[in-house]
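Swiss-Prot lists 85-359 with the feature domain 'Pyruvate carboxyltransferase', giving sequence analysis as the kind of evidence. Looking at Swiss-Prot, the entry for natural variant A67 to V says: In strain: cv. Ka-0, cv. Lip-0, cv. No-0, cv. Sei-0, cv. Tsu-0 and cv. Wl-0. Here Swiss-Prot describes L75 to I as a natural variant; the accompanying note says: In strain: cv. Ka-0, cv. Lip-0, cv. No-0, cv. Sei-0, cv. Tsu-0 and cv. Wl-0. Looking at Swiss-Prot, the entry for natural variant R86 to H says: In strain: cv. Ka-0, cv. Lip-0, cv. No-0, cv. Sei-0, cv. Tsu-0 and cv. Wl-0. For the natural variant L109 to Q, Swiss-Prot gives this note: In strain: cv. Sorbo. The structure shown keeps the original residue. One natural variant named in Swiss-Prot is D252 to G, and its note says In strain: cv. Bl-0, cv. Ka-0, cv. Lip-0, cv. No-0, cv. Sei-0, cv. Sorbo, cv. Tsu-0 and cv. Wl-0.
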Amino acid sequence: MASSLLTSSGMIPTTGSTVVGRSVLPFQSSLHSLRLTHSYKNPALFISCCSSVSKNAATSSTDLKPAVERWPEYLPNKLPDENYVRVFDTTLRDGEQAPGGSLTPPQKLEIARQLAKLRVDIMEVGFPGSSEEELETVKTIAKTVGNEVDEETGYVPVICAIARSKHRDIEAAWEAVKYAKRPRILIFTSTSDIHMKYKLKKTQEEVIEMAVSSIRFAKSLGFNDIQLGCEDGGRSDKDFLCKILGEAIKADVTVVNVADTVGINMPHEYAELVTYLKANTPGIDDVVFSVHCHNDLGLATANSIAGIRAGARQVEVTINGIGERSGNASLEEVVMALKCRGAYVINGVYTRIDTRQIMATSKMVQEYTGLYVQAHKPIVGANCFVHESGIHQDGILKNRSTYEILSPEDIGIVKSQNSGLVLGKLSGRHAVKDRLKELGYELDDEKLNAVFSLFRDLTKNKKRITDADMKALVTSSDGISLEKSNGANGLKSNGYIPVLQVSSNV
């Protein structure tokens, strides 16, 4: 498994870290002032909002690891402080609904263990009412991962199962998750006019009664952590949402979420919806408000951030953004956005995700689902810390922060200062000189000019230049004979990879 976590460009995910740090420094700021809302004993934490919580010894002598913090007491409907955002991961439920992304029970268990290493607050692990196999899988996760308490921090995840507003679904959910230390049920019902008319064939009053009855039934079985999900909330009447949420709160629900199920909302629309519901729903301050966004218009992350900015304090996400149709909000994108910008533009919001586990988790989910991310996928794509433009490479060699706002170590990648530089036709003299130096060649200006000229000629026939190519360029005194090639790696049409032919006069 470890070898499969290797990434391109010499980047390797780190593993096994148990130190938990806040993903962002929880402070508030404005254009003219900076006010800390929490005291910290370690001043090194203030070096940079996006600096890694732990520097690898190979890349830095500075240790930025914060002191281990105890996990706050878990109260289903209360947060440890107003800026804390709970991360609700639904990779194993909504994520698995991605076409072609089904998982075996052992794979789901292994991903659940990895999600625990990531320190998600809640993991929604399945739909027990859908089949006996699913019920048993959820039960296994509840009995194992749901009871594995970290002795140092006190962390243990909430194990959640989803159910329709049907008694048989709710009974199956209880049978599956009751073994966890912190069981939760998410009961969902449709709230948009189009869903109520064509899918449920029920009136608003009937939908409210169905939701309230389901909440009460769940409580009677033993659930004390109950979430109501409003499916297609993004297209629902605002006042009806206020009404059904208010009735659910009276019935002792602990969490409410309004889902942009079809990904239709713009960020400002979704923020306005959250703001309206929080201002006009009786008892809304007695529960946790959650957001759940889909990516049909490519706005799931933006909408999730907008919802948090409007006051939501639970965000529902999946690893790599997998899910129905175009997917869900991506955990890595939302978490790293909060880590880098939450302190500055969202009043100091933060999560407790151990971001150093992001890359390992992403790779595991890709391998098990067969749903591989594109190279330019934010945060976890192969190109995220790779630079080919000469101007960019020059800046990176001088200081990585010139063109990188994230530290690779932040998401669990160990890399050298120059391992993200891809040599190609856009690379400049500085990058070529630095790569040669890394390979052990110290060249004077005349020799460097000669090698760089040969390098530029080679890039006309080959998109990416390897270290072997660079060595051949240096040792050549008479030039290079290179077969005409094409393709990203210099492949000829017959699949043959051309080799540099070097001739020397002795």
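Glycine too: its Cβ is placed from the backbone N, Cα and C atoms.
As the structure is a computational prediction, the values presented were derived from the model and not from experiment.
Of all Cβ atoms in the shown protein chains, 11 besides its own fall within 10 Å of the Cβ of L75 (variant position). Shown in sequence order, T137, T140, I141, T144, V145 are the residues of the chain, 6+ apart in sequence, with a C-beta less than 8 angstroms from the C-beta of L109 (variant position).
Cα separation, L75 (variant position) to R86 (variant position), rounded: 12 Å. Annotation for R86 (variant position): same-chain Cβ neighbours under 8 Å, separated by at least 6 residues, are L79, D121, I122, V288, S290, R313, Q314, V315, T351.
Annotation note: R86 (variant position) sits in a strand segment as assigned by DSSP.
On the 0 to 100 pLDDT scale, the domain 'Pyruvate carboxyltransferase' (85-359) averages 97 in this prediction. Neighbour count (other Cβ atoms within 10 Å of the Cβ, all protein chains): 16 for D252 (variant position). When secondary structure is read from DSSP and collapsed to three states, L75 (variant position) falls in the strand class.
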